[in-house]
Amino acid sequence: MNPNQKIITIGSICMVVGIISLILQIGNIVSIWISHSIQTGNQNHTGTCDQSIITYKNSTWVNQTYVNISNTNVVAGKDTTSVILAGNSSLCPIRGWAIYSKDNGVRIGSKGDVFVIREPFISCSHLECKTFFLTQGALLNDKHSNGTVKDRSPYRALMSCPVGEAPSPYNSRFESVAWSASACHDGMGWLTIGISGPDDGAVAVLKYNGIITETIKSWRKEILRTQESECVCVNGSCFTIMTDGPSGGPASYKIFKIEKGKVTKSIELDAPNSHYEECSCYPDTSKVMCVCRDNWHGSNRPWVSFDQNLDYQMGYICSGVFGDNPRPKDGKGSCGPVNVDGADGVKGFSYRYGNGGWIGRTKSNSSRKGFEMIWDPNGWTDPDSNFLVKQDIVAMTDWSGYSGSFVQHPELTGLDCMRPCFWVELIRGRPKENTIWTSGSSISFCGVNSDTVDWSWPDDAELPLNIDK
């Protein structure tokens, strides 16, 4: 083959290779375009699954439930139409209490990122229930958890997370800077109340759907404080009780009526011989019933009931089955404060049914240990100590703490009555245990008209944690 033939042959081969390469590149471009078109077409579509609509979108949703599967957000669509929670139903008839949630926060926090918290509570809208809690601006098993036995600090905040989940930075939502708080839903939006500031000049910041709408300044300049449980909404108005003044003597107590985050009316209770703190409130046939803590001189619990005009009645639970802690042994009750072991106290609750009531209380008379529910059919009005039902919730040997009421509205449950529920705080750490921190987990129960069981659902985390050693 002469040189010219070699050149022609090599050139022909190069041309063929170039043409093949060009064809491959064109095919690759077409393939990429087709693949992109398919992905784009599938990015936003709906499909029917058991008559429920499942929507897949690469976008952020509000008021939806997310289920995380293989890092893909599957959004289960549901009716988010606003309604006004009427609050005009009576309490559901019940035979006992069924376990609703348990978050095991301290146990999980020994290894995972879980907030140091206290004062957890639950509140429900017509769509969902949420756990609210006061953080200490710190995580369990971390150096910043040191000294969190302190109640009031600028690091505390009201946050929320799904019921039954351990409160962590990954599932929690900031609500308000607060060392005392309340929250509730009127069917259209969340009202949050967060109190923060110095003891002699604290301010309550009211938010409606996350926007500041009102502030309330301490009027007695002596630790303004509120419920540490849910406020109550009836027919578009929400109600809360605040206390300002001594914790061991007569103080000032005010009821506030709030609409869309704005205070529309308030009154001060005329209660010179009573003490109302950390009230647990619930709606019942368009009225509001609150059962509170007497930290001054009562080992039974004070109550106040009021209508939407803030006309009120008040008294003490008469039963000789005493609900506070510390308290004397059960005996003869009183429709006024029972002074024996009446100083100090713990947040608690009861539900009234006619002349009777369900009384929630610690099992121990002198320490925050154990928890039980007692049905006293005449306890609201009769001072004897007879009761018919006792249901064990936490054993005497295990720590408990604050407790409070919350309800599930008919708009959520589909029932024709208001379902009564309660939560119990399970405090761990200081001052009773050898740790540098104070925190807790929580459990909750709802009333049912069917079979229930006695058992113990304790926190049961093994202490001390690594940070304490």
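Using N, Cα and C of the backbone, Cβ positions are placed for all residues, glycine too.
Keep in mind the model shows the original residues, not the substituted ones.
If you check Swiss-Prot, you get these features:
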ACT_SITE  D151  active site, proton donor/acceptor
ACT_SITE  Y402  active site, nucleophile
BINDING   R118, R152, E277, E278, R293, R368  substrate binding site
BINDING   D294, G298, D324  Ca(2+) binding site
VARIANT   K130 to R  In strain: A/Fort Monmouth/1/1947-MA
VARIANT   N339 to Y  In strain: A/Fort Monmouth/1/1947-MA
VARIANT   D344 to N  In strain: A/Fort Monmouth/1/1947-MA
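Surrounding the centroid of the Cβ atoms of D294, G298, D324, where the record places Ca(2+), the chain contributes additional residues within 8 Å, namely H275, R293, N295, W296, H297, S299, N300, R301, P302, Y316, P337, V338, G342, G345. Once Cβ contacts within 10 Å are tallied over all protein chains shown, the recorded positions R118, R152, R293, N339, D344 are led by R293. Of K130, D151, N339, D344, all annotated as recorded positions, the residue with the shortest Cα distance to D294 (Ca(2+) binding site) is D344. Recorded residues K130 (variant position) and E277 (substrate binding site) have their alpha carbons 23 Å apart, per Cα-Cα distance. When the binding-site residues G298, D324, R368 are screened for a Cα within 10 A of the Cα of N339 (variant position), the ones that qualify are G298.
Spacing of G298 (Ca(2+) binding site) relative to R118 (substrate binding site) is 24 Å (Cα to Cα, whole number). Binding-site extent for substrate: residues R118, R152, E277, E278, R293, R368, maximum pairwise Cα distance 21 Å (rounded to the nearest whole number).
Residue pair Y402 (active site, nucleophile) / R368 (substrate binding site) shows a Cα separation of 8 Å. Looking at R293 (substrate binding site) and the residue listed as 'active site, proton donor/acceptor', their Cα atoms lie 17 Å from each other. Separating the Cα atoms of D344 (variant position) and R152 (substrate binding site) is a whole-number distance of 18 Å. Considering only the recorded positions D151, E277, E278, D294, the Cβ with the fewest other Cβ atoms within 10 Å is that of D151.
Reduced to three states, the DSSP call for E277 (substrate binding site) is strand. In the three-state DSSP scheme, G298 (Ca(2+) binding site) falls into the coil class.
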